[in-house]
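For reference, Swiss-Prot has these:
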ACT_SITE  Glu19  active site
MUTAGEN   Cys106 to Ser  Completely abolishes catalytic activity
ACT_SITE  Cys106  active site
ACT_SITE  His125  active site
Amino acid sequence: MAQKSALIILAAEGAEEMEVIITGDVLARGEIRVVYAGLDGAEPVKCARGAHIVPDVKLEDVETEKFDIVILPGGQPGSNTLAESLLVRDVLKSQVESGGLIGAICAAPIALLSHGVKAELVTSHPSVKEKLEKGGYKYSEDRVVVSGKIITSRGPGTAFEFALKIVELLEGKDKATSLIAPMLLKL
């Protein structure tokens, strides 16, 4: 069986580093190939709290590659940049058309709204709740929400749960559960 793969899209500036790193790390522990793509190239991205992350590739170079999941980290202004990007729109449209999963955490669900990605139910950082509700989404305060092929989560403090849910969906509950003890997580 082929290894599952995840694409994490980094905004040019302002992605939430915990959501990028924790999500990617947990997925890698779950034996999922993780590709970090820079929206504005493969140069280091300055995240919301000042950390710099070096993408593996430019998003445009993997735009047509198939991934099991495309993940949008939150943070500001990173989430707004994702919401305004035509390239992100095209990647999400392709992911929906191919039946792949999409994950968005923190404020990143606003990119789902702006790019017309449908979901029955979402969650997010409280700062964008009203915008999502006004955009027609049914909203939940749950820490992680799975609605069809869309996985959303609330913010940095829910990044482990978000990532474990993705591992569960791609590799099964046993694989996800097996990762908890070695990371000393208390969920």
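Each residue, glycine too, has its Cβ placed from N, Cα and C.
Taking the C-alpha positions, the distance from His125 (active site) to Cys106 (mutagenesis position) comes to 4 Å.
Using a 10 Å radius centred on the Cβ of Glu19 (active site) and all shown protein chains, the other Cβ atoms total 31.
Taking only the Cα positions, the spacing between Glu19 (active site) and Cys106 (mutagenesis position) is 8 angstrom. Look at the recorded positions Cys106, His125 and count other Cβ atoms within 10 Å of each Cβ; His125 has the fewest.
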